[in-house]
Amino acid sequence: MKIYGIYMDRPLSQEENERFMSFISPEKREKCRRFYHKEDAHRTLLGDVLVRSVISRQYQLDKSDIRFSTQEYGKPCIPDLPDAHFNISHSGRWVICAFDSQPIGIDIEKTKPISLEIAKRFFSKTEYSDLLAKDKDEQTDYFYHLWSMKESFIKQEGKGLSLPLDSFSVRLHQDGQVSIELPDSHSPCYIKTYEVDPGYKMAVCAAHPDFPEDITMVSYEELL
């Protein structure tokens, strides 16, 4: 398993944008052009090119030759490389991607003030109770820990919104370990959280517990 991250410390230059756009599919180029906010376009573009960059090095392929598709519930995949599993997430200034030989999910969230009503509506009873038990000044952080962990699990499953958020429970313990409460019939999975930046929460979900200790940072220049 490998996890890569791009920190968008500056906007893409026109030259970088044009070069990256040349790597991606016509459909993705059109999607990027339709974004109202340039930052949204850049996040989407960088996520696509990051995957292409990693896959091209691993399999000796040209970036522009990699063909993406989607699975039944919309999870991106590479049909020609069925063992190359990946997942992308972006929020704020971060674009991150996880790679593994088995299905994997990743999520990053920029924290902001929350309403506990959202937690009551979407979280399991156990998770909501855990959240309420936190001190007031810890509740926002724990909310985003829960949200990113749950999103990473849903993305690892690859079933999208067909899997209700309250159908399973996650808990982040004081020692940093994560426990998951799943139906007995469900195959084992594991979650690890990462502290990449103050004001962000990130989690990865995989079919095995062999997580890297850190993420590998990638610069714009390394993608060219």
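Just so you know, glycine gets a Cβ as well, placed from its N, Cα and C.
Record features, source Swiss-Prot:
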- SER22 to Thr: In strain: oKB105 (VARIANT)
- CYS97 to Gly: In strain: oKB105 (VARIANT)
- GLY105 to Ala: Almost no activity (MUTAGEN)
- GLY105 to Asp: Loss of activity (MUTAGEN)
- ASP107 to Ala: Loss of activity (MUTAGEN)
- ASP107 to Glu: 3000-fold reduction in activity, but no change in substrate affinity (MUTAGEN)
- ASP107, GLU109, GLU151: Mg(2+) binding site (BINDING)
- TRP147 to Phe: 5-fold reduction in activity, but no change in substrate affinity (MUTAGEN)
- TRP147 to Ala: 24-fold reduction in activity, but no change in substrate affinity (MUTAGEN)
- GLU151 to Ala: Loss of activity (MUTAGEN)
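Positions of the features from Swiss-Prot, shown on the structure.
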| residue | record | Cβ neighbours (10 Å) |
| --- | --- | --- |
| SER22 | variant position | 11 |
| CYS97 | variant position | 25 |
| GLY105 | mutagenesis position | 26 |
| ASP107 | mutagenesis position | 27 |
| GLU109 | Mg(2+) binding site | 20 |
| TRP147 | mutagenesis position | 23 |
| GLU151 | mutagenesis position | 19 |
Query: Among the recorded positions SER22, TRP147, GLU151, whose Cα is within 10 A of the Cα of GLY105 (mutagenesis position)?
result: GLU151
Message: Near GLU109 (Mg(2+) binding site) in space, meaning Cα within 10 angstroms, which of the recorded positions do we find among SER22, CYS97, TRP147?
response: TRP147
Task: Give me the Cα-Cα distance between SER22 (variant position) and CYS97 (variant position), rounded to a whole Å.
output: 20
- request: Could you name the residues, excluding ASP107, GLU109, GLU151, of the same chain that surround the Mg(2+) site, i.e. Cβ within 8 Å of the Cβ centre of those residues, in sequence order?
  value: SER89, SER91, ILE108, TYR144, TRP147, SER148, MET149, LYS150, SER152, LYS201, MET202, ALA203
Message: I'd like to confirm something. Which of the recorded positions, CYS97, TRP147, GLU151, has a Cα closest to the Cα of ASP107 (mutagenesis position)?
response: GLU151
